[in-house]
Each structure stands twice: as C-alpha cells, then as structure tokens.
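Below is one structure; the comments refer to it alone.
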Amino acid sequence: MASTSRLDALPRVTCPNHPDAILVEDYRAGDMICPECGLVVGDRVIDVGSEWRTFSNDKATKDPSRVGDSQNPLLSDGDLSTMIGKGTGAASFDEFGNSKYQNRRTMSSSDRAMMNAFKEITTMADRINLPRNIVDRTNNLFKQVYEQKSLKGRANDAIASACLYIACRQEGVPRTFKEICAVSRISKKEIGRCFKLILKALETSVDLITTGDFMSRFCSNLCLPKQVQMAATHIARKAVELDLVPGRSPISVAAAAIYMASQASAEKRTQKEIGDIAGVADVTIRQSYRLIYPRAPDLFPTDFKFDTPVDKLPQL
C-alpha cells in the first residue's frame, strides 16, 4: 500500500518499506515501482508532462508540436488546456489571411497574475543561478500570499522578490537584499517591507544569517585562494565569539574579515572590490574593520602563512 506525505502542499508517493527509495516509473503500464523490493506502490499513473506530436505530412520531416502543456498544481485548474498552433498550409487561413483556428483559452485573472509572477520568479532565479527547488518554494510562497490577499496594494513583482529572498533563506542558500534587487526592478526598501509583511502573514520564520552563509561565495567571486577563505571565516567567527562587532550585520562583518585576511596574504583585495561583491559600502567595511583590528593577532588561525605581518596591516 502506498503511503503519502505532503511537502509544500504537493503529494509524494513512497514505498511503506523503503520510504527513501526513488521510485521507478513504468510509463507503459502506468505503475510506480520500488527498486528495493519490487512493490508496486502506485498504478494507473497519469503522465502530467507536456505532450509532443508530429503532424507533418512528410514522414521524413520532423516537426514535433506541443499539444498539451505540463500540469501546474499551483493554478486552480492545473493549467490543463488545449493550445492550437499556427497553421502553415493554405487551408489554415481564411480569405482575408487570418488563421481559421485560434486559441480560445479561458484563464481566471488570479491564475493569470500568478502565471506572470511565476515567470518573473524563474527569470530572477536564472539570473543568479538558483536551482529549481528554490523556484518551486518561491512559487508556493507567492501562491499562499496571493490567495490570502494579506499584501493587497503591494506590487506582485515586489512580493515575488521578497518570496525569492525568503525561499533562499529557508533552503539554506541565502542571498543578500542587494543581490535580489540586482535581478529585479524593486528597491531594497520595498523588498524589505514585503519580507516582514510576508513572514507575519504566513506566520513563518527564517533562520538567522551568519557570516559563514556568504563567505564561500564572496571569496569565490573575488577569486581568493582557499587559505584566505579559511582565514576570513575564522576571523569572522572569532570576532562574533569575542563580541567585537555588536549590532553589525553578518554581511558587513564577513566583508571586513575578507579584507583583513586578504591584506595579510599575497592576494590583496581593496575595500571597493570587496564591497562590490558583498553589496556593502566602503565605509561600512571600514567601520566593521576598525572594530576587529585591535584584536587582529587573536583572530587569525594559528597555521596562517602571513605575507604581511599583523602589525603592518592597514589601520584605516
């Protein structure tokens, strides 16, 4: 017997004996089979993917046409509809040159708004190379907010941007507000407002961000070697443990730690270079750096190879 569980409102069929096994789908028979024990845990399975057919009169010609889009469970009717493609023969047009067969697709205004938002979310995610699971979670968040009508008066693009920010936090791959701003047309201030309103409306939360959440990506974008990244991570963690940076954002602390580590190595980076990657101003980096500089000897890992001694580091 198949057991089902809900993940983000989407059903998942699992084997009762091997719940972690990835089921094998037999499309010909319409069965879902457990590869571990061979149990058929689902039958008469319907393929909800998009369907392609070939309508060419010439069998040697390949012109597959989509005759059905994939099902979208986030829309009210699953977005199951029939689309008529453009004709190519003379019989497809009337005497005025207009297509005889045209789409008469009915879609509610709410579904149309969600479809537009989903497209915008996918576009934003593609621009910063976010995986599909982030897009799916963002779409689910947007649907919940939209149906609750709790953010009436806010632009859908702003809500979508805030949902993307929340989804990244919840999936453990946080992005900064400025990174989301860069791929959307929404200001940081508006995304921040929607972010707080969404958390309140959905009664959900996100994990607190730490300096470690950004360190690897920032250092990679700055083309810094592994030794500098490890040193910057150590510096930031020790600075927090020693309570040297109270009230400072993890992003500014991470940027200051990277600046200190790079200045002590042969791979030096300027405040502007780091600020451009981290999305913080030079003055913000300097303020955090000044807080940790007096304890610099205590912040570096013991095995760090200095190119510039601690006492020669910039004092700013």
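Backbone N, Cα and C define each Cβ position, glycine as well.
Cys34 (Zn(2+) binding site) falls outside any helix or strand according to DSSP and counts as coil. For Cys34 (Zn(2+) binding site), the same-chain residues 6+ apart in sequence whose C-beta sits under 8 angstroms from its C-beta are Cys15, Asn17, His18, Ala21, Leu23, Val24, Val40, Val41. The Zn(2+) binding site feature in Swiss-Prot is assigned to Cys15, His18, Cys34, Cys37.
Under mutagenesis, Swiss-Prot gives Trp52 to Ala with this note: Partial loss of HIV-1 Vpr binding.
Under a cutoff of 8 A between CB atoms, and with a sequence separation of 6+ in the same chain, Lys196 (mutagenesis position) has no neighbours. Residues annotated as DNA binding site in Swiss-Prot, with experimental evidence given as evidence: Arg53, Thr61, Lys152, Arg154, Lys189, Lys196, Arg248, Lys272, Ala281, Thr284, Arg286, Arg290.
Listed in Swiss-Prot is the mutagenesis experiment Phe55 to Ala, annotated as follows: Partial loss of HIV-1 Vpr binding.
Gly153 (mutagenesis position) has a Cβ environment of 4 other Cβ atoms inside 10 Å. DSSP assigns Gly153 (mutagenesis position) to coil in the three-state reduction, outside any helix or strand. One mutagenesis experiment named in Swiss-Prot is Gly153 to Gln, and its note says Decreases BREd-dependent pre-initiation complex formation.
For Lys189 (mutagenesis position), the count of additional Cβ atoms within 10 Å of its Cβ stands at 10 [all protein chains shown]. According to Swiss-Prot, the experimentally introduced change Lys189 to Glu is described as follows: Inhibits interaction with SSU72; when associated with E-193. Reduces interaction with SSU72; when associated with E-200. Inhibits interaction with VP16; when associated with E-200. Inhibits RNA pol II transcription activation induced by VP16 but does not affect basal transcription; when associated with E-200.
For the mutagenesis result Arg193 to Glu, the note given in Swiss-Prot is Inhibits interaction with SSU72; when associated with E-185 or E-189. Inhibits interaction with VP16; when associated with E-185. Inhibits RNA pol II transcription activation induced by VP16 but does not affect basal transcription; when associated with E-185. Mapped onto three states, the DSSP output places Arg193 (mutagenesis position) in helix.
Quoted from Swiss-Prot, the note on the mutagenesis of Lys196 to Leu is: Reduces interaction with VP16; when associated with L-200.
Residues near Lys200 (mutagenesis position) in space but far in sequence (CB under 8 A, at least 6 apart, same chain): none are found. Record note (Swiss-Prot), mutagenesis Lys200 to Glu: Reduces interaction with SSU72; when associated with E-185 or E-189. Inhibits interaction with VP16; when associated with E-189. Inhibits RNA pol II transcription activation induced by VP16 but does not affect basal transcription; when associated with E-189. The unchanged residue is displayed.
Look at Lys200 (mutagenesis position): DSSP puts it in a helix. Quoting Swiss-Prot on the mutagenesis of Lys200 to Leu: Reduces interaction with VP16; when associated with L-196.
DSSP classifies Lys238 (mutagenesis position) as helix under the three-state reduction. Proximity of Lys238 (mutagenesis position) to non-local residues of its own chain (separation of 6 or more, Cβ distance below 8 Å) is seen for Asp298, Leu299, given in sequence order. Annotation of the mutagenesis experiment Lys238 to Ala in Swiss-Prot: Abolishes autoacetylation, represses transcription activity, does not inhibit its association with chromatin to promoter-specific regions and decreases the association of GTF2F1 with chromatin to promoter-specific regions.
Record note (Swiss-Prot) on the mutagenesis of Gly247 to Val: Inhibits interaction with TBP. DSSP classifies Gly247 (mutagenesis position) as coil under the three-state reduction.
According to Swiss-Prot, the mutagenesis experiment Val283 to Ala carries the following note: Reduces DNA-binding. Look at Val283 (mutagenesis position): DSSP puts it in a helix.
Annotation of the published mutagenesis Arg286 to Glu in Swiss-Prot: Inhibits interaction with RNA polymerase II; when associated with E-290 and E-295; the original residue is retained in the structure shown.
Quoting Swiss-Prot on the mutagenesis of Arg286 to Ala: Reduces DNA-binding. Counting Cβ atoms from all protein chains shown, Arg286 (mutagenesis position) has 18 others lying within 10 Å of its own Cβ.
Non-local neighbourhood of Arg295 (mutagenesis position): Ala239, Leu242, Leu244, each in the same chain, at least six residues away, with C-beta under 8 Å from its C-beta. As a published mutagenesis entry, Arg295 to Glu appears in Swiss-Prot alongside the note: Inhibits interaction with RNA polymerase II; when associated with E-286 and E-290.
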Next item on the list: Counting Cβ neighbours within 10 Å across all chains shown, tell me which of the recorded positions Cys15, Cys37, Ala281, Val283 comes out on top.
Entry: Cys15
Item checked: Cα-Cα distance linking Lys189 (mutagenesis position) and Ala281 (DNA binding site), given in Å to the nearest integer -> 16
Check: Given the recorded Zn(2+) site (Cys15, His18, Cys34, Cys37), which additional residues of the same chain have their Cβ within 8 Å of the Cβ centre, ordered by sequence?
Finding: Pro16, Asn17, Ala21, Leu23, Pro35, Glu36, Gly38, Leu39, Val41
Next item on the list: Based on Cβ atoms within 10 Å, give me the single least packed residue among the recorded positions His18, Lys152, Arg193, Arg248.
Entry: Lys152
Next item on the list: Check each residue in the chain of Gly247 (mutagenesis position) that is at least six apart in sequence and keep those whose C-beta is under 8 Å from its C-beta; list them in sequence order.
Entry: none
Check: CA-CA, which of the mutagenesis positions Lys189, Arg193, Val283, Arg286 lies nearest Lys152 (DNA binding site)?
Finding: Arg193
